[in-house]
Amino acid sequence: MGKNGSLCCFSLLLLLLLAGLASGHQVLFQGFNWESWKQSGGWYNMMMGKVDDIAAAGVTHVWLPPPSHSVSNEGYMPGRLYDIDASKYGNAAELKSLIGALHGKGVQAIADIVINHRCADYKDSRGIYCIFEGGTSDGRLDWGPHMICRDDTKYSDGTANLDTGADFAAAPDIDHLNDRVQRELKEWLLWLKSDLGFDAWRLDFARGYSPEMAKVYIDGTSPSLAVAEVWDNMATGGDGKPNYDQDAHRQNLVNWVDKVGGAASAGMVFDFTTKGILNAAVEGELWRLIDPQGKAPGVMGWWPAKAATFVDNHDTGSTQAMWPFPSDKVMQGYAYILTHPGIPCIFYDHFFNWGFKDQIAALVAIRKRNGITATSALKILMHEGDAYVAEIDGKVVVKIGSRYDVGAVIPAGFVTSAHGNDYAVWEKNGAAATLQRS
């Protein structure tokens, strides 16, 4: 192929990669679970065989596990950040191949960035593990105890700055106010982009450092998106269920987005407010899915362009099951997030292991076919204990819940295009006709 032809192909691929982001059509996919590191032959190699199915389902971004050496097998206790070959998921060459395969299908790769804390390779003169090795032959990321927050007294030498966020007891909390820490972490993030091919970030335990510090790393590395895990407890009643009013919870998430730069920033948050409310709502309390202003009750209702919605992830579900979605109602959860505003995230387990691949893909197809975006208009038509019905952009209607007699609230001119266990989706006649012809 000539030079001009190669340039043309590259430009087309770049347009494909950027299309979802520019238009708000992102559909995320978490490409691992808590047990993925155990995969025989390596997780990255196994995932090579899943790329076609993921891309065919309309996914725009795949979130991959932490890429570096880690004291814990899962990757969340990182040490030598440049040492990719030591990962339990596979080596650097295998990771590059996987990212290349994703890019070849127009799908971006999200790196799981764990920078709140870090594990040291060596002890200092006190016998404390606080001497860090970066994983290169030079001094990059080779830090000492003066890079550990001084209020992390178990590890620090007392000379650094105070922690800007929540404590992480299991490993040293890194001083993100330190100029060298900021500079070398930004260099590492840029290397993840330039050398490995990553496009975007998922910020692990983002409560551990201030949003102002997150802004430094987002602004300094220009990811296509940076979705943060800011997981706080929800206010609950005496029965253990979440209170109806979760405005304080979602306000905290909105505040994080504001402080990293708001609409101008690539920063966004996982919508833990929606997750918690939806968990409870599908148990016969679907009245929860509307706030007093008639909007969705999570971050989705206030700032949908910055709300990454999800049913479960490697922490809430998988084998950890810290906060699992009701297992017999998972597809109700997907019917909700895949038809609604916000940026939905599909979990690997539900797609590949639970037998929901075709149903989830059908819902994504409806989303794409009707041009539903992160900021689509939501009109809630019914919100009772056993039935929730909503219209999106005047093009799609969705019902979740056990009640079947909801025909009276379905607008004229809509026909059923997807249905399953206690959920159904309708499209306008024109969209349904297009589906039948295709």
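Keep in mind that glycine also has a Cβ here, set from the backbone N, Cα and C atoms.
Worth saying up front: this structure is predicted, and the values here are computed from it rather than measured.
The substrate binding site annotation in Swiss-Prot covers 69-71, 76-77, 202-207, W231, N233, Q251, D258, K295, 301-303, H314, Q320, K399, 404-406, 416-422, W426 and is backed by a curator's inference. Non-local contacts of H419 (mutagenesis position) by the CB criterion (under 8 A, 6+ apart in sequence, same chain) comprise V425. DSSP assigns H419 (mutagenesis position) to a strand segment in the three-state reduction.
What Swiss-Prot records for N116, D163, A166, D173, G208 is Ca(2+) 1 binding site, and it gives experimental evidence as the kind of evidence. In this structure, D173 (Ca(2+) 1 binding site) is part of a beta strand by DSSP.
Here the residue is the original one, but Swiss-Prot notes a mutagenesis experiment at this spot, H117 to N: 20-fold decrease in activity. The Cβ of H117 (mutagenesis position) lies under 8 Å from the Cβ of M77, F168, A170, A171, P172, D173, I174, F205, G208, each on the same chain and at least six residues away in sequence.
The Cβ neighbour count for Y129 (mutagenesis position), using a 10 Å radius and every protein chain shown, is 18. Classification of Y129 (mutagenesis position) by DSSP places it within a strand. Under mutagenesis, Swiss-Prot gives Y129 to A with this note: Reduces affinity for starch granules 3-fold.
Classification of D204 (active site, nucleophile) by DSSP places it in coil, neither helical nor stranded. Listed in sequence order, P66, Y76, D112, I113, V114, I115, N116, E229 are the same-chain residues at least 6 apart in sequence whose CB falls under 8 Å from the CB of D204 (active site, nucleophile). According to Swiss-Prot, the feature active site, nucleophile maps to D204, an assignment based on a curator's inference.
Swiss-Prot lists E229 to Q among its mutagenesis entries, and the accompanying note reads: Loss of activity. A coil conformation is recorded for E229 (mutagenesis position) in the three-state DSSP classification, outside any helix or strand.
Cβ contacts within 10 Å of E229 (mutagenesis position), excluding its own Cβ and spanning all protein chains shown: 18. Per Swiss-Prot, active site, proton donor is recorded for E229, and the stated evidence type is a curator's inference.
W302 to A appears in Swiss-Prot as a published mutagenesis result, with the remark: Over 10-fold decrease in affinity for starch granules. Abolishes binding of starch granules and reduces activity towards starch granules by 99%; when associated with A-303 and A-404. The Cβ of W302 (mutagenesis position) has 21 neighbouring Cβ atoms from other residues within 10 Å, across all protein chains displayed. Secondary structure at W302 (mutagenesis position), as computed by DSSP, is helix.
Quoting Swiss-Prot on the mutagenesis of Y404 to M: Abolishes binding to cyclodextrin-Sepharose and strongly reduces enzyme activity. Taking a C-beta cut-off of under 8 angstroms and a sequence separation of 6 or more, Y404 (mutagenesis position) has no same-chain neighbours.
For the mutagenesis of H419 to A, Swiss-Prot gives this note: Slightly decreased catalytic activity. The structure shown keeps the original residue.
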**Request:** Whole-number Å only: compute the distance from the Cα of D163 (Ca(2+) 1 binding site) to the Cα of H69 (substrate binding site).
**Result:** 24
**Asked** Do you know offhand how many angstrom separate W302 (mutagenesis position) and K295 (substrate binding site) by C-alpha?
**Response** 8
**Those recorded positions of Y129, R207, Q320, T416 having Cα within 10 angstroms of A166 (Ca(2+) 1 binding site)** = R207
**Item:** Secondary structure of Y404 (mutagenesis position) (DSSP, helix/strand/coil)
**Value:** coil
